[in-house]
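K.L.:
My structure is below; once you've seen it, I'll send some questions.
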Amino acid sequence: MNSLYTAEGVMDKHSLWQRYVPLVRHEALRLQVRLPASVELDDLLQAGGIGLLNAVERYDALQGTAFTTYAVQRIRGAMLDELRSRDWVPRSVRRNAREVAQAIGQLEQELGRNATETEVAERLGIDIADYRQMLLDTNNSQLFSYDEWREEHGDSIELVTDDHQRENPLQQLLDSNLRQRVMEAIETLPEREKLVLTLYYQEELNLKEIGAVLEVGESRVSQLHSQAIKRLRTKLGKL
């Protein structure tokens, strides 16, 4: 780490930039796989580069936050801001996501337990196949919850990444009270949905690998993930 400081003990911003440029590509590739093919990698890289530049310029080691943690916030946030500015998610998909979350919340409040897919589909007035397709569509749009957290809770609650661990938008929240609520809410999820979140965010398995564990296809894993995120949103909204 000494190479990042000048002889006078001042952080060398140029060296910091050079060392962490690969992080921009890493985050861009992780994000791109969850986005429509129309989203270009170069656009994400450009936005992420601006985010890294902001991180280099604004980082204050005295605040006690590791630079990697801070940089990931800035890089990923810049990429999401770019996506948001283009409004790439169709309004119908946003509307469906809200309707699904609302139906789940209403049912679980009425039933006092986790609602089944069939029950949610019936509440929405659609068949199970259409409901599962809706889950797929909304899962592709929600950026695995990061953007949804920012929309609901604002920039005052940031997602953070440990230096040695993949970014985890469900558990690593700066606000300790909210983190505890998230963990408690995850424990109440149906076992398969809880397992999907654990395998993806903690064990770092991809959708294909998770599908092999559950003996289902990737699309089914995506549906389970989408439903789990929506359950968490409704559960956290009641806490």
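We number each residue from 1, going along the chain as drawn.
Backbone N, Cα and C define each Cβ position, glycine as well.
Straight from Swiss-Prot, here's the annotation block:
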- Gln73 to Ala: No change in activity (MUTAGEN)
- Arg74 to Ala or Trp: Decrease in activity (MUTAGEN)
- Ala78 to Glu: Decrease in activity (MUTAGEN)
- Asp81 to Ala: Loss of activity (MUTAGEN)
- Arg84 to Ala: Loss of activity (MUTAGEN)
- Arg91 to Ala: Loss of activity (MUTAGEN)
- Ser92 to Ala: No change in activity (MUTAGEN)
- Arg94 to Ala: Decrease in activity (MUTAGEN)
- Arg95 to Ala: No change in activity (MUTAGEN)
- Arg98 to Ala: Strong decrease in activity (MUTAGEN)
K.L.:
Given the mutagenesis positions Arg84, Ser92, Arg94, Arg95, Arg98, find the one whose Cα is closest in space to the Cα of Ala78 (mutagenesis position).
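P.N.:
If we rank Arg84, Ser92, Arg94, Arg95, Arg98 by Cα distance to Ala78 (mutagenesis position), first place goes to Arg84.
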K.L.:
What Cα-Cα separation, expressed in whole Å, is found between Ser92 (mutagenesis position) and Arg84 (mutagenesis position)?
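P.N.:
Distance between the two Cα atoms comes out at 16 Å.
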K.L.:
Looking only at DSSP and grouping its letters into three states, which state does Ala78 (mutagenesis position) belong to?
P.N.:
helix
K.L.:
I need the CA-to-CA distance for Arg74 (mutagenesis position) versus Asp81 (mutagenesis position), whole Å please.
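P.N.:
Arg74 (mutagenesis position) and Asp81 (mutagenesis position) have their Cα atoms 10 Å apart.
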K.L.:
Which chain-mates of Asp81 (mutagenesis position) that are at least 6 residues away have a CB under 8 A from its CB, listed by sequence?
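P.N.:
Those within reach of Asp81 (mutagenesis position), by Cβ under 8 Å and sequence separation of 6 or more, are Ala47.
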K.L.:
How many other Cβ atoms are found within 10 Å of the Cβ atom of Arg74 (mutagenesis position), counting all protein chains shown?
P.N.:
21
K.L.:
Note down the number of other Cβ atoms within 10 Å of the Cβ of Arg91 (mutagenesis position), including every protein chain shown.
P.N.:
8
